Amino acid sequence: MPAENKKVRFENTTSDKGKIPSKVIKSYYGTMDIKKINEGLLDSKILSAFNTVIALLGSIVIIVMNIMIIQNYTRSTDNQAVIKDALQGIQQQIKGLADKIGTEIGPKVSLIDTSSTITIPANIGLLGSKISQSTASINENVNEKCKFTLPPLKIHECNISCPNPLPFREYRPQTEGVSNLVGLPNNICLQKTSNQILKPKLISYTLPVVGQSGTCITDPLLAMDEGYFAYSHLERIGSCSRGVSKQRIIGVGEVLDRGDEVPSLFMTNVWTPPNPNTVYHCSAVYNNEFYYVLCAVSTVGDPILNSTYWSGSLMMTRLAVKPKSNGGGYNQHQLALRSIEKGRYDKVMPYGPSGIKQGDTLYFPAVGFLVRTEFKYNDSNCPITKCQYSKPENCRLSMGIRPNSHYILRSGLLKYNLSDGENPKVVFIEISDQRLSIGSPSKIYDSLGQPVFYQASFSWDTMIKFGDVLTVNPLVVNWRNNTVISRPGQSQCPRFNTCPEICWEGVYNDAFLIDRINWISAGVFLDSNQTAENPVFTVFKDNEILYRAQLASEDTNAQKTITNCFLLKNKIWCISLVEIYDTGDNVIRPKLFAVKIPEQCT
């Protein structure tokens, strides 16, 4: 796709540029950082990083001096053996220096970057929020007791000299009143209405980035469970699809009510992988105050696009949502994967934002790479009876990213048992053949007492694909027959297409079930026929859209959307992450919207 094209072609790769809309929604969203800021510890780490830099500079000076000595020596002698030994010594010094840069400088520079861009802004924002809440409470008391009205305190307009803010050391966020959707149905509007009853609220949040113009924030992940969340993104400079990978953020935290009865997020623990350009397609599952994050590791680029050359390596990281001071391996821990049981598949990897736990077992959404010649499918099962131009072989040929690709892709789950002890492994479980389409990003989550599975529509079956999980192993889904939600598309697979064709295009826009009796769900979808634009928060049934709210202007480009719904003080709320092009600098960045599901239809 041409970089200069302002419309986003609806393809499976992130486009380089979006258009600058006429209407810009201002916000800064991302991740608040570590709630415990130990100022002395922070200073000591920064000092340690500074000392390391000085030591490395000294090493460089010594190496340069050695080279100068050798140059002088070569002018006065022909002893090539001595010169060779000296050069080998310098090579060893350079290798040691490079190793030290990778193992010592990189992480400490990342520490400084994280501290300056996440920790300090997060706690200043939190302190300001607490001050605003306190002053509002004081005003209410004075107004009630004294029978006159105090003007609101405008913190940023006070003509006083304010001291530098101290770290908010004593704050301990607690997840109160936040829970999963369980039990009996909640009271929500069940009727179709054109009234603007949805009131999306942009969550004001500080992005954990350097913030320079042109930084593209892509490949976002947002998982939520039991009042805790995991978040991840990749930063690129120069281009959203081919730019230089600067850093990947993987963090966890709590869903909070900051005093205004609107859910927000407070990040408590952040990890930045040392090699961000090798980490792809992370997925997170919560269990007992930890998030387990499973990622693909690749040195040849995206494993989906470079599957033939990808080694199949995976990485598991455990992050504590309530980290301890000096917690070390408790707070952030790399888990060894002794084996990967792939069955008949060549390679497998996580593919989708989040999964579920059942007892001691974690299930991550995944995709398997199967050699095309080993894929057995009866073409007579291809649903073409109502399609005039579709061919029986189209179902089979559309299972790869190209008709002649070496691998076909199948969705499924990766199972990880926490009780495996010293021999941890992941096991791939493939999805059943019913309503089969190419493997794509998916999500499995618990809602109202039963797991629900969503799979992105990346091929000819463009209608939303989700339903109750009947069995996990093997993975069998009772797919809903939805007729109102579809994704934009071009070529052979346009919006609302249901005839088997050979294509590979689509986007991840999941839905969260909020009422099981009436099968009502909520999510953000792109209300456009051909281009990825116009994100709209929508509450819908299988055959009817009940009510909706636009999150940006109609021509605002957007892509991936992730929605998680939960109870906050017995009210249904949803938080939606939206990849969106409306920041004013021609790059895509995610935003968070909080939406309360209304009880009344008026």
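Every residue gets a Cβ built from N, Cα and C, even glycine.
Here Swiss-Prot notes a natural variant, Asn5 to Ser, with the remark: In strain: Isolate NiV/KHM/CSUR38.
The note that Swiss-Prot attaches to the natural variant Ile20 to Asn is: In strain: Isolate NiV/MY/99/VRI-0626.
Under the heading of natural variants, Swiss-Prot lists Val24 to Ile and annotates it as follows: In strain: Isolate NiV/KHM/CSUR38.
Taking a C-beta cut-off of under 8 Å and a sequence gap of six or more, Arg248 (variant position) has these contacts in its own chain: Ser232, His233, Leu234, Glu235, Thr272, Pro273, Pro276, Val279. Among the natural variants that Swiss-Prot reports, Arg248 to Lys is described with the note: In strain: Isolate NiV/KHM/CSUR38.
For the natural variant Thr272 to Ala, the note given by Swiss-Prot reads: In strain: Isolate NiV/MY/99/VRI-0626. Over all protein chains present, the Cβ of Thr272 (variant position) has 17 other Cβ atoms lying within 10 Å.
Taken residue by residue with DSSP, Arg248 (variant position) is part of a strand.
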